[in-house]
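Pulled from Swiss-Prot:
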- S223 to P: No effect on transcriptional activity (MUTAGEN)
- N226 to P: No effect on transcriptional activity (MUTAGEN)
- R228 to A or P: Increased transcriptional activation. No effect on DNA binding (MUTAGEN)
Amino acid sequence: MTSSYGHVLERQPALGGRLDSPGNLDTLQAKKNFSVSHLLDLEEAGDMVAAQADESVGEAGRSLLESPGLTSGSDTPQQDNDQLNSEEKKKRKQRRNRTTFNSSQLQALERVFERTHYPDAFVREDLARRVNLTEARVQVWFQNRRAKFRRNERAMLANKNASLLKSYSGDVTAVEQPIVPRPAPRPTDYLSWGTASPYSAMATYSATCANNSPAQGINMANSIANLRLKAKEYSLQRNQVPTVN
C-alpha cells in the first residue's frame, strides 16, 4: 500500500511538472485559444450566414410583396374587397335618391309652373307644405321642369325652322322653273320651203318677185296720172267760176 501510494505521489509531481512546464502551458493555451476562437469564428460565421440568409429571404419577400403581379393570395382578395367597398361607397354617395311624385303632387306642381317658372322661397315652402314634400325637392323639381321646357322649346323652334326652309326652297324652285312657250303654228309656205330644196325655194321667190314688179309699176303710174288729171280738172273749175264785181 505504501509503495503504491508513494508511486502515485511520485507520479503526481511528475504530472504537475509536465503541466507546469512552459512548453506544455503554451501548447494548452494555444489549443484552448484555438478552440475558442474557432468556435467563436464558427458561431460568428453561422450567425452571419443566418443573418445573410434572413436578409435575403426578407428582401425576396419584400420584393414579392411590392411587385404588383406577385402579391400574396391572402392579401389580394382582401385588398380587392376593400377597393370594391370604397368604390361602392363613393357611388352611393354620388348617387342621389330619386323622388317619386304621385299624380296629385304633379298636378299641383304643374299648376304652379304654369303661373311662374321661377317661384320664390315663400311659394316653394307653401307648395311643399301643401304637397307634403320638402322645399329642396320642390326646388329640384322646378329646375328639372325648366330644363325640360327649354328642350321642348328648342325642338319646336327647330321643327318650325325646318318647315319654313322646306317651304321656301319649294317656292324658289317653282319660280326658277322657266315657262315653256307653246309652239306657234307654222305656215304652209314655211313647210313647203322646209321640204323643198334651197335652190328651188330661191327660184320660186325670184319668180314671184319678177311677176309682181311690173304690176306694181303699172299701178303706181296709173295713180300718178289720175292725180294729174284731178289737178287739171280742179284748176279748170276755178277758172270757169264767174267773179262777182
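The chain as shown is numbered from 1 upward.
A Cβ is built for glycine as well, from the same backbone N, Cα and C atoms used for every other residue.
Cβ neighbour count for R228 (mutagenesis position): 10 (other Cβ atoms within 10 Å of its Cβ, all protein chains included).
Sequence-distant neighbours of N226 (mutagenesis position): no residue of the same chain at least 6 apart has a C-beta under 8 Å from its C-beta.
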